[in-house]
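Here is the structure we will look at, set down as structure tokens.
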Amino acid sequence: MDFPCLWLGLLLPLVAALDFNYHRQEGMEAFLKTVAQNYSSVTHLHSIGKSVKGRNLWVLVVGRFPKEHRIGIPEFKYVANMHGDETVGRELLLHLIDYLVTSDGKDPEITNLINSTRIHIMPSMNPDGFEAVKKPDCYYSIGRENYNQYDLNRNFPDAFEYNNVSRQPETVAVMKWLKTETFVLSANLHGGALVASYPFDNGVQATGALYSRSLTPDDDVFQYLAHTYASRNPNMKKGDECKNKMNFPNGVTNGYSWYPLQGGMQDYNYIWAQCFEITLELSCCKYPREEKLPSFWNNNKASLIEYIKQVHLGVKGQVFDQNGNPLPNVIVEVQDRKHICPYRTNKYGEYYLLLLPGSYIINVTVPGHDPHITKVIIPEKSQNFSALKKDILLPFQGQLDSIPVSNPSCPMIPLYRNLPDHSAATKPSLFLFLVSLLHIFFK
């Protein structure tokens, strides 16, 4: 037996170093399958559906319990390459996967992140579009849309106006995926600008459209999330790195303030999937040359990791009856920031609320009963990669048969269309705005 060769083999990494090239569908699939095979204890590879041309929409899950949800462990996701000709995010997510699995057990921060978070990574939502690009271009290429020539970031239901378009297979697959997991936080990776953009992307007068903005009830949290990413990217935070394009102070913008769009994915996530999502524009050039990929990784690595950690902001817990039975489908909302589609507990009675440090009143409402009110104080720093844990015991005897196990969907119609301008579901208060500013400038 050749012992030197044996020892050399043991020292080599389980996955060969991922090169900084663009990986077409076959190469991407081969890499993902190799990772899933060699790191099977912390990864789970699955397809959430197929593109128009039958290509798999792969998702690799990284976590200590990758195959199933565990109570108390929040679900996080990254999605890239929604526009097929915007390619940097696709490669960054492959390198993020490589970094996570090879750092587990070696880097304490990454190990803690994998222990405490279930991370879902979709490198390409539009593989047909990516494969259709024949001549990469900085501004626009055939391949932005899917094979049926639909822009997937205009293809979701819209809460502000009717979006009567043919729902595409890629969009339907993502919508179904969102129903299967309790996603808490997400980001959607794009290219063609350098900015972190937060909801809303569309708007009405009640959300601030008259003032060229459209703000959610959680605007303070969204601004904080966007700044968290942008501030760690040395080029994005400058706000003016892309020539002949709009400048963004501190590398951050409200989506509607930049330009309104109908049927976007980040608004859909926030309103109908109970998931906070922002859009990350990562490169001035949509499809830059391969030799620039290492610098993109270096500029985004810290931001990508730090953003995942934000899934542990705020408070989480379960809602129980007096016999200790978890209560699904119970409305859990923070006073003065009601969502137009109320956030509800999942089938395990779990809730997750992303909140900045401070004092909050939480209303817990079982259908047909008066709200139960509880107060929480979110500390300045999360404890060991965990949000504040606050289980809530409701004064009910026995399981409530009137509560359905699964969450009833809010109708996918323009929910904001006829809402009064003063509604709490549309206007963040002055207090929330001031809190947001304090966290941005004094963090």
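If you go along the chain as it appears here, the first residue is 1 and each next one adds 1.
The backbone N, Cα and C atoms fix where each Cβ goes, glycine too.
According to Swiss-Prot, the protein carries these features:
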- 21-311: domain 'Peptidase M14' (DOMAIN)
- His83, Glu86, His190: Zn(2+) binding site (BINDING)
- Glu277 to Ala: 5-fold decrease in substrate affinity. 22-fold decrease in specific affinity. 104-fold decrease in catalytic efficiency. Greatly reduced heat stability (MUTAGEN)
- Glu277 to Gln: 2-fold decrease in substrate affinity. Small increase in specific affinity. Reduced heat stability by 50% (MUTAGEN)
- Glu281 to Gln: Abolishes enzyme activity (MUTAGEN)
- Glu281: active site, proton donor/acceptor (ACT_SITE)
- Ser423 to Pro: Little expression on cell membrane. Perinuclear localization. Not released from membrane by PI-PLC (MUTAGEN)
- Ser423 to Ala or Thr: Expressed on cell membrane. Released from membrane by PI-PLC (MUTAGEN)
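Overlay of Swiss-Prot feature records on the structure.
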residue: His83; record: Zn(2+) binding site; CB count, 10 Å: 26
residue: Glu86; record: Zn(2+) binding site; CB count, 10 Å: 28
residue: His190; record: Zn(2+) binding site; CB count, 10 Å: 23
residue: Glu277; record: mutagenesis position; CB count, 10 Å: 23
residue: Glu281; record: mutagenesis position; CB count, 10 Å: 25
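Same-chain residues that are not part of His83, Glu86, His190 yet have a Cβ within 8 Å of the Cβ center of the Zn(2+) site turn out to be Asn81, Met82, Gly84, Asp85, Gly89, Arg144, Asn153, Leu189, Gly191, Gly192, Glu281, Lys286. For the recorded site, Glu86 (Zn(2+) binding site), the DSSP three-state label reads coil. Secondary structure from DSSP puts Glu281 (mutagenesis position) in a beta strand. Mean pLDDT for the domain 'Peptidase M14' (21-311) in this predicted model: 97. Annotated pair Glu86 (Zn(2+) binding site) and Glu281 (mutagenesis position), C-alpha to C-alpha distance, rounded: 9 Å.
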